[in-house]
Every structure is written in C-alpha cells, then in structure tokens.
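Read through the structure below, which is laid out as structure tokens, and then see the notes.
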Amino acid sequence: MGTIEKRSFSFRLRRSFGDGGSTNSRNSNNNSSTCTNHNNQKRCSTPLTPTSTSTGRLEVPGAASVSRRSSIYKKPDKNDGGQIHLIPDVELPLMTFADQYNIEKTLAEGCFAKILLCRHRPTNTLVVLKAVHAELTTIKEFQKEFHYNYELSHHHHILSAYAVAFQTMDYYVFAMEHAPYGDLASNIGPNGLHENACKLISEQLSSALGFMHSKNLVHRDLKIENILVFTPDFTRVKLCDFGATTKKGLLVHKVKHTWTSCVPPEQLELIKNERFQCLPVSDSWQFGILLYNILTGNPPWQSADWVKDQSYANFMKYEQRKTTKVPDNFRRFSPRLMRCFRKYLSHDPEDRCKITEVAKYMKDRWVECRISTSKSATLISPTNHDQDSCIYLNQREGRLSGDENKLRFKRMMSTYGLDIPIDQAMVRRRVWDWLSTCDANFDPDVESLHALDLLQ
C-alpha cells in the first residue's frame, strides 16, 4: 500500500460557562499531516497531543478522531442516514488518567464500565469520563458506542460526547458532559413523579428516540438509569448509553445485564444465543415501561411472560380485549392513557405504535386517582385540577399510631368536604341515656368511660 495524503482534523469543543452544560463544535483546523494506511490501520505521522488555548476552547486531549471529510466517510445516503452508519477504525492513543485529569469521584460503576467525574487540568473543565473495561469489550464495540454518541450529540435531548477518546492499560475511555442531577432513577420517589413531570420527560425522550429512528438506529436499552437530569424540574433531560445501539434491520443478540421488565416479550421467548432482527418497536415497548415506571415508581411487572407473571397476563388479556376489566395496577390511569399503554405495550410487535405517538396524548389527563395496594384503602378522586391526582391512602400503613391515623383521616375528609362537625356534648348525653337503659348487671361507670375514650 502506498501513502495517502490526507488532512488531519483536530476536533474542538466550545465550553459554554454559566448554563451547566456545553456544546460541541465540529469545526476543524486546517493543519495537515501525512497519514499512512497499512492493512486498514490509520496512523498519523504527527501525534495528537493535548493543547489548550486562551480563547475558551478545549482541544482534543490526546484524542483519536476522524473528520467527517476524511475518505473513510461516504456521501450521505438519504435512505440509511449516510455517514452515521460508517464507524471509523481509529487507533486510540495510550495515556493515563493522571496525564490530564484529576478524578474527583466515581459517579457509577457496573460490570462493564465505570463513570468518573473528572476535571481537565489544562482548561479547568468538568467532564465525565466513561471508562469501559478493555478485557470485557472489543475496540470495535467501544468505537461504535463512541461514534454513535458523538454523531447524535447535536440533538438537544441526547447526551453530548466530546471528541475525546483514548485508552489506558485497563480501559477504553471517552468524555461526555456532566449531568448535575444524576440519572432519573435517583430522582424518582417510591410513588413516582408528578404527571406534569412525566409529560415533560416523555416528550423530550420521544423526540430523542424519534431522531434516532429517523437515522435508522435503535437504542435497545431504554430504562430510567439511562436518562440523565440537567434541571430539577425535569425541563431538560437527556438520553445516554449507546452501547447497545444498533442499525435497524441487523441481526443481534439480546442485551445483557438489563432489567427483565424492560425486555419485550418477543425477546424473552428466544433461546440462548438466538439472534433476532433489530427493530424500533423494541424501543416503543421499553418507552411504555418507562412511562409506567415514572408515574408509579415501579415497573408494571417483573417480566413480560404471560405464563409466569400474573400481572402481565392480566394486562395481556386487557390489551387483547379478552376482558374489559382494567388490571388493578393500571386502575389509577385515565382511559386515554390506557389507550396509549395499549399501543406501546402490545404483545404483538407489529401492532405497536411509533415512539412519537405519545405526542397525541400530551393534552389529556393521564392519572385520575391513585389507589393503595392495601385492600382497606379508600379510593378518592381529586377535584383540584392543578394538583397531581396521585393520592394514596394508607401508604404508610402500620407506621402511624392510632391517633395519627385518626387525625390524618379527618384532614382528608375535611379537604374533600366530607367532614361533618359533631356536637360532643350531645354524644355524651346520648351515651348516658343508652347506658341507663341497659341490663341491671351492666356497670354504667366503667363502660361509659370506655365508650368515651373510643369517641375521643
């Protein structure tokens, strides 16, 4: 093979201070260098070294990158999204974290990777480094995740990946923006979120996933842990983790190490190592599970197995219109939202709706009431349209004393206009009259005192 003269482009990141976030700039330098292509391995005669400028820009700290103008990219194809499916094969420079970063803390750590909050010393920029265990993945899989994340970063609700990628002795690493409020899992309480917050989140996520689907990409691992929060009121959330992202139509295996409640039923039925066609309807299923999880704080079932999981069997009968009875764990939702769930959580993948279908239900009321799983709970429908219609009675059953339960019940009755004032003096007189007519063996003094205690 001969030598090929190419331009070496150094990606830059423009940091936006004051808004807690940053945006990527795809502009490149015009510095040229000679690159030699031997056996499809791209090597540059001029090493990529970390540099910074005084203009507020952070240049690639030891990053390997390929410009979209490089010959590895083709002219975009209107049918397949063009260059986004052409994953460049780039050699990652070898360095250590300490070369340019101060590790402030570990945000998360899993089987395959750990997430580190770091400060880039040359520019004093706070970034997040995703370090994937080199012995548990391949360089090709790492490059695919980094490439998809970077190419999708310009969408407002997809986490920005910087043009920074390198390897250490144990990890493959790339840099991302920092989400100050963590993931969605750490922001959802045991009873879920307000209906309005759920609508905000679902609208942003459907936009991000719809953008991916327009590029013929399927996320395949949609769950609350992969949604990052940038504002406390959920007006800005972003989709992350593209390790399982795949081009539509390819044959793939099941995603490992994910919640079984998020796995579509057609994938649960597969035998081990059996491959299946990757389709966007799997994201639609996971989006429906996500909606339920945000509203309630829990998944609707353990697994979408109608034989082993009774909760799913009940919903499947309702979804297929074999019964008109709404499953108990869905009774709090409005008919319009139930229609939405039917479309997203259809057992037959061919009947599932597109990911953007939720936009049709944004003006509808989603939650009519909440009911406790306790059989002794009382069902109350709200009358105030400005407050969330999520009300639980007896949600802390057994933790409150008898007096506290009485006071709590009186407050609720008074709120809904059901509290009737009682003349306690009249009650006492009637009790004494009743006691005076009792049997001669009845002790009026002792029993009347006991009765009065019960009334107070």
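Glycine residues also receive a Cβ, built from the backbone N, Cα and C atoms like all the rest.
Those substitutions? Not in this structure, it's all original residues.
As annotated by Swiss-Prot, active site, proton acceptor applies to D221, with the evidence given as sequence analysis. Secondary structure at D221 (active site, proton acceptor), taken from DSSP and collapsed to helix, strand or coil, is coil. Residues within less than 8 Å, Cβ to Cβ, of D221 (active site, proton acceptor) and separated from it by at least 6 positions along the same chain comprise D241, G243, A244, T245, V255, T258, C262, Q286.
For the recorded site, E109 (ATP binding site), the DSSP three-state label reads strand. As annotated by Swiss-Prot, ATP binding site applies to L107, A108, E109, G110, C111, F112, A113, K114, I115, K130, with the evidence given as sequence analysis.
Annotation comment: Swiss-Prot describes 101-367 as domain 'Protein kinase'.
DSSP classifies S334 (mutagenesis position) as coil under the three-state reduction. The Cβ of S334 (mutagenesis position) has D364, R365, W366, V367, E368 as same-chain neighbours under 8 Å, each 6 or more residues away in sequence. Here Swiss-Prot describes S334 to A as a published mutagenesis experiment; the accompanying note says: Abolishes phosphorylation. Reduces kinase activity.
Between the binding-site residues L107, C111, I115, the minimum number of other C-beta atoms within 10 Å of a residue's C-beta occurs at C111.
Take the mean position of the Cβ atoms of L107, A108, E109, G110, C111, F112, A113, K114, I115, K130, the recorded ATP site; other residues of that chain with a Cβ within 8 Å of it are A131. When the neighbouring Cβ atoms lying within 10 Å are counted for each of the binding-site residues (E109, A113), the highest count belongs to A113.
The record assigns L107, A108, E109, G110, C111, F112, A113, K114, I115, K130 to the ATP binding site, and the maximum Cα to Cα distance across that set is 14 Å.
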